[in-house]
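Here is what Swiss-Prot records for this protein:
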type	residues	note
BINDING	Gly126, Ser127, Asp270, Pro351, Thr352	pyridoxal 5'-phosphate binding site
BINDING	Tyr160, Gly350, Arg441	substrate binding site
VARIANT	Lys229 to Glu	In strain: ATCC 28383 and ATCC 204626
VARIANT	His295 to Arg	In strain: ATCC 28383 and ATCC 204626
VARIANT	Asn384 to Asp	In strain: ATCC 28383 and ATCC 204626
Amino acid sequence: MSQEISYTPDVAELLDFDKKHIWHPYTSLSSPLNVYPVKSAHGCKLVLDTDSPVDVEVIDAMSSWWCVIHGYNNPELNEALTKQMLKFSHVLLGGFTHKGAVNLVQKLLKVIDEPSLQYCFLADSGSVAVEVALKMALQSNMSGEATKNRTKFLTIKNGYHGDTFGAMSVCDPENSMHHIYNDRLSENIFAQAPSIVDGLPTSQNGFEDHWNAEEVTDLKKQFELHSDKICAVILEPILQGAGGLRPYHPQFLIEVQKLCNQYDVLFIMDEIATGFGRTGEIFAFKHCQKYQDQHGISPSDQIKVVPDILCVGKGLTSGYMTMSAVVVNDKVASRISSPNSPTGGCFMHGPTFMGNALACSVAEKSMDILLRGEWRKQVSAIENQIYRELYQYIKNPDNGLIGTVVKRVSVIGAVGIVELYKKTDPEWFQKKFISKGVHIRPFNCLCYIMPPYVITTEELTKVNQVLIEVLHEWKSHINQ
């Protein structure tokens, strides 16, 4: 059932000011997309600020750009933030420290659970984390005679790593939203991206194990051609995010690790979108060990896939505050900290809000929730439900979507992806979704869902049903 949205004069006035003066993400000021005012939120629902005498709620299937993993107005996170707010909101991390920062890093390292990753830099946002990671890799290589001339980054096409300059330089150079800046960015090295899979062979839903060794041919070629220039490899493990929402086979990541080992190249993993359970493992790179375990490879013969530099963000604070972190191994930390390094051992980066006490308090509690382990059952249930209700429906040709308007459908952990043949009309789609009580924000040819882990079975059923309904309406719309 659709609902009409209307506003009180006061709210309409605010929306008018917003339209004239506020720049929204990836939007034109001269012809901005419609926006919907939110007055409160709880669980998985946003409450719109309308003139209705009863609350108009929409289920947020996007987790506010993938970060609100524990849901809105979470009592535990609220309490942690409130307690800290009454003590102090922020203190310079240069020359000072505080219990919140120390406790957060202790628990973050427990969540990561990799003995080699022991050194943490707290940053502001996902893009800043990537900038820090690139800078760390460069400075680490400056400290070695054999590596000091390695200044290029190797990545794969269809990647997305953020909107700042260094991050843009490792985004897809042809099809990304940043391609217009190409001739103004540092020039890096791009290999062909791996093929998309419908789902992972590590999934409980029994996706077929399609691996083709040819997938790494171009990557190997780039290593052979440029090994003396490659400072580090950077990529999004297992699921490429805003560059196309492309899940790929764990074996590809294993092969990348082999090449990094062979050529002694640092490996940066950008888990800003995929980290903290989103793909079904606490971090996406851990699918590699699971895949090798499934194939009966003994631990002594397995390829240990683990980054030298790990970027995390989004779910770190579950959307309460902006925060990210970069975690590195001893190899990177000791090179940067060497008295013989160009800076005398200092890493020359220091955000104003580094280790913000409010952000640390809520991030620490977010880590507590993850350490309890409930996320695994939640994400597993979400994946199963998306598979049954959305994936299987769309894959059935009798339902008239696959091969007509839908090019492919994938499910990986708490992510459902529908790629269309035609580019979406965001205004048309958002109006349809909101009127039916669901928030899904499409981009390019993609409609996808990444709900909070706390979404109920009933809420997710509604999300899946509304998405299917709107896809059928889109089919009729474009065929008019």
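Cβ coordinates are placed from backbone N, Cα and C, and glycine is handled just like the others.
At each noted site, the model still has the original residue.
Whole-number maximum of the Cα to Cα distances across the substrate-binding residues Tyr160, Gly350, Arg441: 34 angstrom. Secondary structure at Pro351 (pyridoxal 5'-phosphate binding site), as computed by DSSP, is coil. A gap of 20 Å separates the Cα atoms of Gly350 (substrate binding site) and Asp270 (pyridoxal 5'-phosphate binding site). For the variant positions Lys229, His295, the largest tally of other C-beta atoms within 10 A is found at Lys229. Reduced to three states, the DSSP call for Lys229 (variant position) is coil.
Among the binding-site residues Gly126, Tyr160, Asp270, the residue whose Cβ has the fewest other Cβ atoms within 10 Å is Tyr160. Of the listed binding-site residues, namely Gly350, Pro351, the sparsest CB environment within 10 A is found at Gly350. Candidate binding-site residues: Ser127, Thr352. Fewest other C-beta atoms within 10 angstroms, Thr352. Listed in sequence order, Gln204, Asn205 are the same-chain residues six or more apart from Asn384 (variant position) with CB atoms under 8 A from its CB. Taking Cβ-Cβ distances under 8 Å and a sequence gap of 6 or more within the same chain, the neighbours of Arg441 (substrate binding site) are Met62, Pro426, Gln430.
Look at Ser127 (pyridoxal 5'-phosphate binding site): DSSP puts it in a helix.
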